[in-house]
Amino acid sequence: MEVEKSKYRSEDLDVVEEEADLKKSRRDRDRSNERKKDKGSEKRREKDRRKKRVKSSDSEDDYDRDDDEEREKRKEKERERRRRDKDRVKRRSERRKSSDSEDDVEEEDERDKRRVNEKERGHREHERDRGKDRKRDREREERKDKEREREKDRERREREREEREKERVKERERREREDGERDRREREKERGSRRNRERERSREVGNEESDDDVKRDLKRRRKEGGERKEKEREKSVGRSSRHEDSPKRKSVEDNGEKKEKKTREEELEDEQKKLDEEVEKRRRRVQEWQELKRKKEEAESESKGDADGNEPKAGKAWTLEGESDDEEGHPEEKSETEMDVDEETKPENDGDAKMVDLENETAATVSESGGDGAVDEEEIDPLDAFMNTMVLPEVEKFCNGAPPPAVNDGTLDSKMNGKESGDRPKKGFNKALGRIIQGEDSDSDYSEPKNDDDPSLDEDDEEFMKRVKKTKAEKLSLVDHSKIEYEPFRKNFYIEVKDISRMTQEEVNTYRKELELKVHGKDVPRPIKFWHQTGLTSKILDTMKKLNYEKPMPIQTQALPIIMSGRDCIGVAKTGSGKTLGFVLPMLRHIKDQPPVEAGDGPIGLVMAPTRELVQQIHSDIRKFSKPLGIRCVPVYGGSGVAQQISELKRGTEIVVCTPGRMIDILCTSSGKITNLRRVTFLVMDEADRMFDMGFEPQITRIIQNIRPERQTVLFSATFPRQVETLARKVLNKPVEIQVGGRSVVNKDITQLVEVRPESDRFLRLLELLGEWSEKGKILVFVQSQEKCDALYRDMIKSSYPCLSLHGGKDQTDRESTISDFKNDVCNLLIATSVAARGLDVKELELVVNFDAPNHYEDYVHRVGRTGRAGRKGCAVTFISEDDAKYAPDLVKALELSEQPVPDDLKALADGFMVKVKQGIEQAHGTGYGGSGFKFNEEEEEVRKAAKKAQAKEYGFEEDKSDSEDENDVVRKAGGGEISQQQATFAQIAAIAAAAKAAAAAPVSAPVTANQLLANGGGLAAMPGVLPVTVPTLPSEGAGRAAAMVAAMNLQHNLAKIQADAMPEHYEAELEINDFPQNARWKVTHKETLGPISEWTGAAITTRGQFYPTGRIPGPGERKLYLFIEGPSEKSVKHAKAELKRVLEDITNQAMSSLPGGASGRYSVL
């Protein structure tokens, strides 16, 4: 049973195995079929993709799209495969449960793994093949692109070749035109030379002789024409014989020669006709002129009864008005004075000699009177004949120094008949002499002047300095607007919207109170609320959206309607309140309404600012809006390259942002050809109070006087003192004043701290502040002077704090790069003077430190206003010491007006200073806005003269009795018999001392009485420049002492007289050159200039004194740089001084006419 059971069991196992094998074979077959199907479908899809790629080979995006689709399909297949694998695993597990053979399961697993590996390998190979195909496709595309580029390059080269060919053709045509034009000009020149020769010949002969000359000239011209034709015929025959081997070429050249021959013959005929007509016209004019001259002279001789009023001689030279043109293009008319000079320079027997030569037609040589008969008449050049006749004799006479001979009265103009005949040639000779002296053939540039009464010799030095050294305001000439017709322009562009017009007056007042607006004026427009209510263009509104300008600021809400209405305006607002945008937007609308600016036109809008940094700031703000509108803006300020500014101004610009000094330089350069102010209708003065305070009032006034009166003028500033407002209202027409907040108030968003600290503790406190604030943002430190700025900069570098420095002594490029680095976060710490207190708008400036207290209230407002701008918060710390107590009241005022707490120590310091002021111990500190610049008025001139006299008196110089301003103005006699007051006093003192010594040894019985002593004393007192000495009457026993005193005085007087007689007489003068430009000082102190002047005048010139910059005063016993002139005569010294003044004036005018490239500072970039 057990055997049978095992047998059955084995049979069952075999059946099971067979069934498993059948199942496996079926499964393998199914899998192979699926693989084949997958491969077929994969191949079909690959073929489809390739077809699609071939069709869309020009687009790389299609490839990417196909790749994305293929990737999605692969992912889907991968999911399906995983699902099938999971099912397979389930089935296998089920089979494993049902099957007892674990070996079969393992083999199945091994087969499945192999299948999976093969599938993955095939997949990788497939991916590799696809990558290769994609790479080949890309390479194919790149080759196609390269082919297209080559095709484009080939086409471009073809176009360039065609253009070069066209250029060659044009160049060839241009050369041909130039050759033709050159030939034409040569023909015209030859024709003009012939005409001139004919004119000169006709001038030398009379009426009858001119006809004979014309006939002979015509014969000669015909003969020359015939010879020229014969030569041309021979040339053409020779040319045709040389080219017989080419009949075609020969025929072409023959045709060309015939055409040329015809044209030349026609030209000769036309020329001959013109000459005939000209000769006939001249002949008629000669007859009319001679007849008119004869009648005039007869009438004059009869009226005056002169015996010399005879007929003019037949051979007299003639001058005809309208016939003096020549090849250089001189005007045709000749004045009567020139005609007279030509007649006067001719010898008296000129006409007779010519008649003899023409009748005989031969002569041995050309006579001095101008004969033409040296050779045959046809071979004489008329120009040579004229030179030999007229010019050479005069040159010989001039060289010999002989006066010209007297001329007949018949050759004189009617205006000269009242004078003697002997004076007329002398006057004409002097005119010719003047022309020859000014020529280039003179041996020296310094010829002995003939006129001793030259006003420049006696010119006062003060007048010379005023005439040569004009101020910038004086260089710009005034304009008479009544003589200029200006084009009308529109100023009112504002239309009030309904939302604003519906507001009641109470609502308007409430709205202004909310904005802290105060308005003064008549019919003031209501303030706006949004940008679209201004009436600006859509481009400007779009630009403001891009710049995130959401809502107008208080000054803008009121300034925009006022300025857009065409009213003049004064705007006073705190720092950082948007004043710049308040005048920029209306100016752009004003400019767009006017005709476009062309090259050579001046600007329409002119913006003036006091500092270069503020000019750059305004220019950058305007550029944000002007670029989209197509409006050009040019900054004009000193210290930068002027060439670029001039080129941009010449091309034309609508807006100029400038400093007043450089603008006047530009307007005066090249006589005003660079730009002008004729089209300026919108004038802006930003920080106007500072410009008036810095002394720009004369320049600003002169610029405003050159602008049309009906302009629109706008003034803006953060501070506006009353005295400056009075000056500003002179240039405004019924202005409207806008005031935001207080008149000069610090922004309330700024936290102000004032610390009373001595000088020694400030640096450590500054380092503490830097440690606290350096992480938060930028820091600006203000100091009082340039030296303090450099010293603090060095200390900060030593303390390992990277920082920048900025002050007016630096070069302009350094200043610009420093501000740029500070704004662009290159360095977050800047040490500056008050030059950065205005116009510097830096984002993220969190802290301002006044290391030195500002010297007036307005400067404090502007310094602190560099932070807390455009609604942001800021902080300002100010250091003050007891030595700066005079500035404490200004700080207390600033804190109280801006509602900030006042420290107790600061209040005590201010109160103590005011107590001293009331007691008269201290003097109150001013605002600094009284106008520190020059007034250029008579009062200031009188103050200057008084100070000069006081200084001269302090140094021991006494004024002359003639109320002269300067001792150097007069040429004085040196070392003569005069004795100065100081020397005379010293002589008296020495004489008295000698008398005292001699008194002891003198005998009592000296024969000198008191009366003699008084007489001698009186004579001594009468000496010029000697102080009178009172000599007391001496008793009889002191007669010896008195005699000794008189003897000593006589000895001193005799010695001085002997010394004066021994010294040669000479004169001296002084010329101060300290205040002239550097190149002028160098020129007049160089030996190349002083040597010729000394040789010419005989005066010795030496340089004395020391150069002192502007503002520095020489110390006691020192003098500014001057020239000391000594000479043997007063005339030589005067001439030397006049020549030095002339050199100084020339160099100074050159320096002022050429615009400076920029003021060189103390520092420059190496």
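Every residue gets a Cβ built from N, Cα and C, even glycine.
Of all the Cβ atoms in the protein chains shown, 19 others lie within 10 Å of the Cβ of Gly578 (ATP binding site). A coil conformation is recorded for Gly578 (ATP binding site) in the three-state DSSP classification, outside any helix or strand. What Swiss-Prot records for Ala573, Lys574, Thr575, Gly576, Ser577, Gly578, Lys579, Thr580 is ATP binding site.
Per Swiss-Prot, domain 'Helicase ATP-binding' is recorded for 560-738.
Feature annotation from Swiss-Prot assigns domain 'Helicase C-terminal' to 749-910. If you average pLDDT over the domain 'Helicase C-terminal' (749-910) in this model, you get 87.
One entry in Swiss-Prot concerns the mutagenesis experiment Glu687 to Ala. Its note says: Loss of ATPase activity.
Looking at Swiss-Prot, you'll find the mutagenesis Gly808 to Arg noted as follows: In rcf1-1; loss of function and reduced cold tolerance. Cβ neighbours within 10 Å of Gly808 (mutagenesis position), excluding its own Cβ and spanning all shown chains: 18.
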All-chain count of other Cβ atoms within 10 Å of Ala573 (ATP binding site): 27
Chain-internal residues near Ser577 (ATP binding site), provided their CB is under 8 angstroms and they sit 6+ positions away: Met553, Pro554, Ile555, Ala718, Val740, Asn747
Cα-to-Cα gap, Gly808 (mutagenesis position) vs Glu687 (mutagenesis position), nearest whole Å: 18
Length of the line joining the Cα atoms of Gly578 (ATP binding site) and Glu687 (mutagenesis position), in Å: 13
Cα distance (Å, whole number) from Glu687 (mutagenesis position) to Ala573 (ATP binding site): 11
Secondary-structure category, per DSSP, in which Glu687 (mutagenesis position) falls: coil
Sequence-distant neighbours of Lys579 (ATP binding site) in its chain (C-beta under 8 A, six or more apart): Ile555, Ala559, Gly571, Ala573, Asp686, Phe716, Ser717, Ala718
